[in-house]
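Undergrad: After the structure tokens below, expect a handful of questions from me.
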Amino acid sequence: MAAIASTLSLSSTKPQRLFDSSFHGSAISAAPISIGLKPRSFSVRATTAGYDLNAFTFDPIKESIVSREMTRRYMTDMITYAETDVVVVGAGSAGLSAAYEISKNPNVQVAIIEQSVSPGGGAWLGGQLFSAMIVRKPAHLFLDEIGVAYDEQDTYVVVKHAALFTSTIMSKLLARPNVKLFNAVAAEDLIVKGNRVGGVVTNWALVAQNHHTQSCMDPNVMEAKIVVSSCGHDGPFGATGVKRLKSIGMIDHVPGMKALDMNTAEDAIVRLTREVVPGMIVTGMEVAEIDGAPRMGPTFGAMMISGQKAGQLALKALGLPNAIDGTLVGNLSPELVLAAADSAETVDA
């Protein structure tokens, strides 16, 4: 299992202040940036389909069979995941990365809840609806792990379209037998027993968005040993995990993210990813909301590595081998540096 790429080392770094930056004031060159694209050669081989496209017909099927197959399989999944190991709330870049990391252990059952029909969050595009995805080094090592190509620059890499990352990690993740994505499903609330988060309250997303117009639409539940909240920054449906913790008195305040500072923000997001209350780990831009870290803008490395760290923290909380406390056994990539979680730097919310 690969360790986590980040800008911090677990064993050899001195403690940093809350929002220390890794940027050292290097001058920005006025010269045009070389795109540096390498020429690629493609070979196209003609293949013959195993059917006649001019006289194609499908095998017959009864409409009721289609209905039964969809219903039976979905209901089986709902029964199976009514009590699970980990629930990841939010399938953006951080949530998908967390689920990917956790599910490397085939014995851990992972449910992903995403209120949108289309998972991926903001990772289908770069900034301002542009296509390219910018990832600062050394987070590109995660792209190497999942097999996403990029154009390499000195301190960062560029994926030609953000959708390449999202579609790749999603296809790898959903192919794993211990993962189930429940999209178009909203997490309306948390299950809390004593002082520990023990799962989420769920409903169809369209129902959750229309409680003001309809009545008698009670929810469902999904119990979990660990909840990973990756609900993004504040907005109509953002940062819902930490906002709910505040409203029920489990944390004191949610100051909200500060103005944009990429060099400070990305290090802080990874460093401050943690289990904020027993049973609930916060990752991605939701970390900025609870800690008042700066927003990072259209760079995605911290989302990936924060998600990886959250995944390893979840494994640790489950008492399983993980990269946080060094109990991971296997073929670790020596060039990957673990994102340290210095308890002295944990901020009281």
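Each Cβ is built from the backbone N, Cα and C atoms, and glycine gets one as well.
Heads up, this one's the original sequence, none of the swaps are in it.
Take a look at what Swiss-Prot says about it:
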type: MUTAGEN; residues: Met1 to Ile; note: No chloroplastic isoform produced
type: MUTAGEN; residues: Met70 to Ile; note: No mitochondrial isoform produced
type: BINDING; residues: Ala94, Glu114, Gln115, Gly122, Ala187, Asp218, His233, Met285, Arg295, Met296, Gly297; note: substrate binding site
type: MUTAGEN; residues: Trp124 to Leu; note: No effect
type: MUTAGEN; residues: Ala184 to Val; note: In tz-201; disrupts thiamine biosynthesis, decreases the overall protein stability and the speed of the catalytic activity, but has no effect on the octameric structure
type: MUTAGEN; residues: His211 to Phe; note: Disrupts thiamine biosynthesis and DNA damage tolerance activity
type: MUTAGEN; residues: Glu266 to Gly; note: Disrupts thiamine biosynthesis
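Situate these features within the shown structure.
TA: In three-state terms derived from DSSP, Met70 (mutagenesis position) belongs to a helical segment.
In the three-state DSSP scheme, Ala94 (substrate binding site) falls into the helix class.
Secondary structure at Trp124 (mutagenesis position), as computed by DSSP, is coil.
In the three-state DSSP assignment, the secondary structure recorded for Ala184 (mutagenesis position) is coil.
In this view, His211 (mutagenesis position) is surrounded by 12 other Cβ atoms within 10 Å of its Cβ, with every protein chain counted.
Cβ-based neighbour count (10 Å, all protein chains) for Glu266 (mutagenesis position) stands at 28.
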Undergrad: Out of Met70, Ala94, Ala187, which of the recorded positions is least crowded by other Cβ atoms within 10 Å?
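TA: If we count Cβ atoms within 10 Å for the recorded positions Met70, Ala94, Ala187, the smallest count is at Met70.
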Undergrad: Could you check what DSSP calls Glu266 (mutagenesis position) once collapsed to helix, strand or coil?
TA: helix
Undergrad: Given the mutagenesis positions Met70, Trp124, Ala184, His211, Glu266, find the one whose Cα is closest in space to the Cα of Arg295 (substrate binding site).
TA: Glu266
Undergrad: Please report the Cα separation of Gly297 (substrate binding site) and Ala184 (mutagenesis position) in Å, rounded to an integer.
TA: 26
